[in-house]
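Lifted from Swiss-Prot, the feature list:
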- 236-309: domain 'CSD1' (DOMAIN)
- 365-431: domain 'CSD2' (DOMAIN)
- 465-816: domain 'RNB' (DOMAIN)
- Asp62 to Asn: No change of exonuclease activity (MUTAGEN)
- Asp166 to Asn: No change of exonuclease activity (MUTAGEN)
- Asp486 to Asn: Complete loss of exonuclease activity (MUTAGEN)
Amino acid sequence: MLQKREKVLLLRTFQGRTLRIVREHYLRPCVPCHSPLCPQPAACSHDGKLLSSDVTHYVIPDWKVVQDYLEILEFPELKGIIFMQTACQAVQHQRGRRQYNKLRNLLKDARHDCILFANEFQQCCYLPRERGESMEKWQTRSIYNAAVWYYHHCQDRMPIVMVTEDEEAIQQYGSETEGVFVITFKNYLDNFWPDLKAAHELCDSILQSRRERENESQESHGKEYPEHLPLEVLEAGIKSGRYIQGILNVNKHRAQIEAFVRLQGASSKDSDLVSDILIHGMKARNRSIHGDVVVVELLPKNEWKGRTVALCENDCDDKASGESPSEPMPTGRVVGILQKNWRDYVVTFPSKEEVQSQGKNAQKILVTPWDYRIPKIRISTQQAETLQDFRVVVRIDSWESTSVYPNGHFVRVLGRIGDLEGEIATILVENSISVIPFSEAQMCEMPVNTPESPWKVSPEEEQKRKDLRKSHLVFSIDPKGCEDVDDTLSVRTLNNGNLELGVHIADVTHFVAPNSYIDIEARTRATTYYLADRRYDMLPSVLSADLCSLLGGVDRYAVSIMWELDKASYEIKKVWYGRTIIRSAYKLFYEAAQELLDGNLSVVDDIPEFKDLDEKSRQAKLEELVWAIGKLTDIARHVRAKRDGCGALELEGVEVCVQLDDKKNIHDLIPKQPLEVHETVAECMILANHWVAKKIWESFPHQALLRQHPPPHQEFFSELRECAKAKGFFIDTRSNKTLADSLDNANDPHDPIVNRLLRSMATQAMSNALYFSTGSCAEEEFHHYGLALDKYTHFTSPIRRYSDIVVHRLLMAAISKDKKMEIKGNLFSNKDLEELCRHINNRNQAAQHSQKQSTELFQCMYFKDKDPATEERCISDGVIYSIRTNGVLLFIPRFGIKGAAYLKNKDGLVISCGPDSCSEWKPGSLQRFQNKITSTTTDGESVTFHLFDHVTVRISIQASRCHSDTIRLEIISNKPYKIPNTELIHQSSPLLKSELVKEVTKSVEEAQLAQEVKVNIIQEEYQEYRQTKGRSLYTLLEEIRDLALLDVSNNYGI
C-alpha cells in the first residue's frame, strides 16, 4: 500500500524572496532491487539488468564519492555497484547535467555491473530530513540507512561496503551493523583492488588535486577573473533580454584572443544583432571553455571590435599583427556559465628544459592540450620528466577566479608522441569515441552463422515476408573492399508494361530487438566510425559483415520499398513497403558498373559471378545486367532532374585516394573522380529516404525521426559572392533554386577549377543537416535545403547508423496491422526522440571530425620524409581562392589540400618574384584590395596575386610537439606549375584505404619477421580495417619511422 508524505522545498525567487513549496511524495513497499538474491522477485518487479551473482560483496558509494570518483567507478573491473537515488540526485543538482548524464549512461550500459536503487521511494529506506540537519548529513544518513535495508533484504547473504569521504560517518556507522562496512574510497581500493594500478593512480591524482584546491581556497590571492553571477540573476537577465545565452566557440587559430557565441540559443530582444558575438581576450571569456553554454553581456558599441582577417599560425603568440581587423561586430563578455562542457583532454607535458625552469622539485605542471582551443591546464605530478615524451589524458577539476589556468588531474597515458597508435588514440579521445569490444552479454544476443551451424531463413519468416529470390534481379553497387553491404537495387518490367524500381535494405531490426543489450550499445555508439585505416563498427561483425550484409548469392532478410513507374515518363504510380527475402545476384564495384554502363563489356572477366557460366548463359545474364544498370541510370537521371528543378544543390567535396608503388611505399595522393554510377545509386537512396520519411510522418506526425537541412544565413555567402564577382559571375543566393542555377552558370571554360572552388565555398556556407523529432518543430521547418525535398530521413544504412534503425522500426509500425503491439516496443516519445536525436547528431559530428583528422594523417604521412627542396612531388600547382591581409588561401587540386601561404614572413619581409618568376623574401609592404593583393619591395619591385590565379607551391611539413604536425604551403613562383615528364600522373587505378592498410601492414610484418619478432595472428575479420581486440599490429610501426603517421590539420587562421 502506498504511503503519502510531504516534501517541503524552499526556493528563492528572482526578487530574492523565499518561496515555500509543498509536494506530495509517495512511498512504496517494494521497489526494484535488481539483485539476484532478492527473496521476492515478483514483488520487486525487476526490469532491466540485475547485479552479477559472481561478486563477493556489493559496494554503495555515498553522494560525495559519486561526485568525485565517478571516473573510477566507471572501471569495468569494479562490479556490484549500487547507486542510491539520493546520490544520483546530489550529482544532478551539484555537478550539472553533463555529469548526471554520464552517470545515467553508466547505469544504462550493459557492460557495467551497476544498478540504481530508488531508496527515496521505498517505505523502509526513506528518512525525512531532521530540523537543523545539513543536506550533506541527511544524504549520508539516508544512503547508510538504505544500505542496511538492502543487506537485510538480501537475507544477510551479501556483505555491503559503503564508501564515503565523511570521517564522522565512518566513526558513527563503521561498526553499527554487522555485514555493512563503512570505509573511505581509498581504503576500499587498497583492500579490495590492490592490483588495479590504473584506479590507484587515478585516485591519487584526484586526491592530490582536491587537496590543492582546498589549500588554494584557504590562501589569499588576487582575482584574475570576475566572479560569475548567481544563477537566478543570469536567468532573469536572459528573460529580460539584458543577457544572451549561447555556446562558446573558440577560434583555434587565435585561441587566446578570439571566441564567438552563436546567437541561435539567444533570447535577446535586441533586433540589431545579425551576427555572432565576439568575445575578445581571455579576461572577457572569464574561465569559460570551448563548448560551454555561457551567458554574455553585450559591451557598449564604442567598445565593439572586429575579427582579425590576417593569417596566423596556431603556435604564434596570438598578439595583434598590426593588420587592420574587419568591421566592428557585436562584442561582449561572459558573465556566467550555465553548463560546462568539460571532457577528457589529450595533453603534452613540457620539455625537460621547461620543467627544470619551473624548479627542480616542482609538482605543479602546466600541460598543453592537443586541441588549440583549450587553455593550458595545471596538474600536480612528480612524473613530469617521465611523461614528457607521451600523450596523456587529463580532466579539469576546477577553475577558480584567482587562477590564471584551470586545475586538473592526470588520468592515463595514451602513447608516445608521434607513434601511430598514440596519434590514433588521441583522435578518438578528442572526439569522445569509445572503442571497447562488444561485451559477452551483447554477443550472446547475436545469431550464429558458422560452418557447423549455418544460418538459414526460418519457415516462419518465409511465410510472413514477400519472397523476391526468384522473381527479381537484385544486385549491389559499392566501393571496392566494402563488406557491410546494406543496400541493393532491382528494376524490372511488369506485365502491364510499367517498370518496377526496388530499393532493398538490410533488415537489421529483425536481429536487434528494442532495448536489448546490443540495441543499447548501438544507440550509444550511434554510428560506425570510419578512420582512414580502420573502422569501429556500430554492430558486431556477425551482423555488419555477415547476416545483415546483402552479399551476393546468399539469402538475406530485407526491408524493401518498391515503386511502380510509368514506362515512359517514370512517374510514380504506386508504392509498396514491406519485409522481404532477397538473394543478391551480383556484388558490383562502382568502377565495374560504370564500365558496363559505358559499354565496355570486357570488364565482365572481373565480375566473379560470371566466371563459371557457359557462354550462352553468360551472354544472357550480361545483357540482363547491362539493361538493369542502364535503366536504373535513366530513372536516376529523371529523378535528379525533378530535384534540380526544385533547387537541389550539387556541391563540391574532395575525397583523396592513396596509391602505393611496387615496394609498398605510399606513392601518390589522388582525388577520387566522380562516376555517374555514384549518382545513380545516390538518387535511388535519396528517393527511398524521401518516401519513407513521408510514410512515417503520415503515421506518426509527432514522433517520427526526420532529417532537416535549414537554409544558410545569407551573410555566410558573402565570400562566395565576392569571389564569383571577381570572375564576372553573379551568384543569386535567395533560394536553393537560384543558388543551384547560379553555380551551374559559373563556369570558366579555360579553368574548370573555378567552378569547383565556388561549389566548395557554397558547401562551407551551408548549415549542418540534423536529425529531429517531428513533434519538436513546425512542419515548414522539415524542409531539406540541399536536396530540395519537403521531408527526408535516413533509412538506407541501418548497419552503420542508429537513426536508420529507429526509422526502420517506425516504418514497420506504420505498415503493421497490429499497430498497438508494434508501437509499444518500437517508438520513442517526442521528448525521448528529441534527446536521442541530439545524441546522434553529436556522435555524427564526432565521426566526421575523426574521419577528417585521420585522413589528414595520411596526407601528412605522404609528405613527412620527402625533402621539399629536392623532391619533385613536393612541388605542385595551387589556385588562390581567398585573399587575406598578409597572405592567400590556396587549393592544391592534385592532392585535394587546402591551406594558407604567407606573403609576409615573421621577419617582416615580403615575397618578391623576379623576371624568372621565382620568389624570394625582401623588405617591403603588402597592399590588399578586394580581389587581389600586391607585394611591393623597397627597391620598387612588385608582384600582384589575383583570385583564382594559378601559382607554383612547395609543400612541406611543420612539426609540432604538443599538437599535430601540419602541412605548410609556400609560393615559389607566381606562374602555374608545369608538370615535368618525370612527374606524370600515373594512370593506374588508385588503391582504397583498406587496401593501403593491408599493404602497409604486410610490409611491417615482413620487416618484423626478418628481425625474428613473433607476431600474434589476428582474426581474419579484423584484418580488413585493423579493428583489433587487443594490441594491434600497428604498434609495430614504431620500428619503421618512415611510416610513422602524424595528424594533419589546417594550422592557419582561415
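Cβ atoms here come from the backbone N, Cα and C positions, even for glycine.
None of the substitutions listed is reflected here, since the structure keeps the original residues.
Structural mapping of features recorded in Swiss-Prot.
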residue: Asp62; record: mutagenesis position; DSSP class: coil
residue: Asp166; record: mutagenesis position; DSSP class: coil
residue: Asp486; record: mutagenesis position; DSSP class: coil
For this session: Run through the Cβ atoms and count how many others sit within 10 Å of the one on Asp166 (mutagenesis position).
Result: 20
For this session: Provide, as an integer number of angstrom, the distance between the C-alpha atoms of Asp62 (mutagenesis position) and Asp486 (mutagenesis position).
Result: 47
For this session: Mind telling me which of the mutagenesis positions Asp62, Asp486 has the densest Cβ neighbourhood, counting other Cβ atoms within 10 Å?
Result: Asp62
Exercise. When DSSP states are grouped into helix, strand and coil, how many residues of the domain 'CSD1' (236-309) land in each?
Worked result: 15 helix, 23 strand, 36 coil
